[in-house]
Amino acid sequence: MSSAVVASSTTFLVALASSASRGGPRRGRVVGVAAPPALLYDGRAGRLALRAPPPPRPRPRRRDAGVVRRADDGENEAAVERAGEDDEEEEEFSSGAWQPPRSRRGGVGKVLKRRGTVPPVGRYGSGGDAARVRGAAAPAPAPTQDAASSKNGALLSGRDDDTPASRNGSVVTGADKPAAATPPVTITKLPAPDSPVILPSVDKPQPEFVIPDATAPAPPPPGSNPRSSAPLPKPDNSEFAEDKSAKVVESAPKPKATRSSPIPAVEEETWDFKKYFDLNEPDAAEDGDDDDDWADSDASDSEIDQDDDSGPLAGENVMNVIVVAAECSPWCKTGGLGDVAGALPKALARRGHRVMVVVPRYGDYAEAQDVGIRKYYKAAGQDLEVKYFHAFIDGVDFVFIDAPLFRHRQDDIYGGNRQEIMKRMILFCKAAVEVPWHVPCGGVPYGDGNLVFLANDWHTALLPVYLKAYYRDNGMMQYTRSVLVIHNIAYQGRGPVDEFPYMELPEHYLDHFKLYDPVGGEHANIFGAGLKMADRVVTVSPGYLWELKTTEGGWGLHDIIRENDWKMNGIVNGIDYREWNPEVDVHLQSDGYANYTVASLDSGKPRCKAALQRELGLEVRDDVPLIGFIGRLDGQKGVDIIGDAMPWIAGQDVQLVLLGSGRRDLEVMLQRFEAQHNSKVRGWVGFSVKMAHRITAGADVLVMPSRFEPCGLNQLYAMAYGTVPVVHAVGGLRDTVSAFDPFEDTGLGWTFDRAEPHKLIEALGHCLETYRKYKESWRGLQVRGMSQDLSWDHAAELYEEVLVKAKYQW
């Protein structure tokens, strides 16, 4: 048998004999396992011998970096008295020094920094290269692996596991007594053979810690849970390389111990390695504001984390939105509805919603791809096949419904007789309501949960009706909602009552369609039924919502709107700055035009004005005001009011440019004006997107004498380009154009209160006088108009509020 085995066996027998001679195991000592042997000097025998370390001396109650150690008197003091038989041995262990135990491989062993534990004595005694802690209490015997791996991971004192002390993981050595104050602890360098750790000194008095090798647990930071099982983060080696006075080795955590009920539990938290081992603290102390620096650093880190982890703008209100419209820019557009259907979905998608636009496929669109889905729907007694095409652009799914009824109607999407129009709209609404089930956008259909349909005008007013009659009344799509947007209530889908069977609805739904008015008598009104069935209703401006409640502005639906006023909201449209922005407008990058901003307004806009005059064959003059009109040629837009005021306009030193298409008699009127006043007037019959952009940029004034205008977009485009609007104060025009006040230097343009020629002449006269005589006030009007936030982002936020209301409406 080897000498090492003999020495170990001898030590174990000596420990058992010592325990038996003193009356067996006592409370306050670790029993059943011998302490690691130490080579000590035996004073009586006069030689070195392998002996177990003496029992611990009493330790006062003290606080060291947030860890409370408790030492009791009583039995522990008796054990210390018994341990004082050897004077030299007493000198060895009463000097206040203790040494972290070495591992079997020669490295520094594990140090327990738990509440109530006592630092163990080194395996080879207290001498040698161990660090000495001056002013510390006497050491405790080091437990072996069996003792240290008890179920609570702490040093037990001989009590049963079900006692409060053992459940606490504390070392209980006797009755509790008041703790005595202890001087601050300082630790000298530890020249351990593995990787010694030398923490930098600090100016302010505080205890320092020696971090053992990778096998030992690190002490917990102040205020943290010493029993937390969260591992330490790996330190940044580059940081430690810069600080020559410190070298830290990562250590593994000890098993987590539970607490007994009498002592309140400490909330567990993950250790912040950098915050605890404050290696930059000496530099901060020299600056005198170390706490503030670290507070600022923590604040900046939290801001960065918040930005990195920030969710969608919609927050918890993210939902699936399907916008259904008969037209959508840039594929098919006849008015403002096409702009809304093309821009609003992108703004909603930027807020985090999953958005789809469903529109008929009037032509061959290169972006759209056939998804391979074929469905059959009955419209006006016929079974018609429907195909679905899909394109993903700017975060929005665009789904095009293809059917023979829609093809080759790119230039006349609302044309045909009433039966043809009705058949197209019935087929479109039936196919659109089932799109979330059949079309796998991105491989995943939208489904009918957390879904809101956003229908637009009477062309899609049947969608809320079909959603309720076909699905919700039959227990399907219970969490799907519908919102109907009123862009122009003058078009309602009115027809005879005997057309109701073509819609293929239950008979009792006829009551929702029937309306009576003094002029047309009893009729079926599709828009009226949609307003009743929709969960929410939106108008394109607050002013237009007010007008719809009046007898004149409601166009026969004012009673229905008043009854459903509780679910109606007015939201002003926005503009798409990627298309309507003088700074990046692609139509201003050729033919002598120029892009400009507010800063370059004085140079860019005159260039556009001169280029427009040359392109249209007008005299290039910077001093003459250039007036523009862009719109549909019909009674609503009030172009005939301009015709009645033409004698006065022709007598002024001005230039007039009109662009639009519509009623034939009004188109002829534009051509006649150009022929009569060739040096001042230009009439462009038809619609050109490029010319609309160039007139908006080159004109000084834009006139909009609309008899009614739900919202209007041209006045928004004009103000964004620094063109001053002169409008009839109605609907959305009243909401978006505030009257100019020369005394307060406020306002965005001129307004008149009645759609009459003399009112237009009066407002236009004040405008021209300001242009000629008050250049500073005129430039203020331009700058204020260009400085507004007219984007769709603000409107999308308001639409989102309406969608949320519809979602939680039952």
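If you go along the chain as it appears here, the first residue is 1 and each next one adds 1.
Note that Cβ sites are derived from N, Cα and C of the backbone, with glycine treated the same way.
Per Swiss-Prot, these features apply:
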| type | residues | note |
| --- | --- | --- |
| MUTAGEN | Glu88 to Asp | Reduced activity; when associated with F-781. Loss of activity; when associated with M-737. Loss of activity; when associated with S-604 and F-781 |
| BINDING | Lys333 | ADP-alpha-D-glucose binding site |
| MUTAGEN | Gly604 to Ser | Loss of activity; when associated with M-737 and/or F-781 |
| MUTAGEN | Val737 to Met | Loss of activity. Loss of activity; when associated with D-88 and/or S-604 and/or F-781 |
| MUTAGEN | Leu781 to Phe | Reduced activity. Reduced activity; when associated with D-88. Loss of activity; when associated with S-604 and/or M-737 |
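Sequence features, as recorded in Swiss-Prot, placed on the structure.
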residue : record                           : Cβ neighbours (10 Å)
Lys333  : ADP-alpha-D-glucose binding site : 17
Gly604  : mutagenesis position             : 22
Val737  : mutagenesis position             : 26
Leu781  : mutagenesis position             : 25
Alpha-carbon spacing, Leu781 (mutagenesis position) to the residue listed as 'ADP-alpha-D-glucose binding site', which is rounded to whole Å: 31
Pairwise CA distance, Val737 (mutagenesis position) versus Lys333 (ADP-alpha-D-glucose binding site), rounded so that it is a whole Å: 25
Coarse DSSP state, helix versus strand versus coil, of Leu781 (mutagenesis position): helix
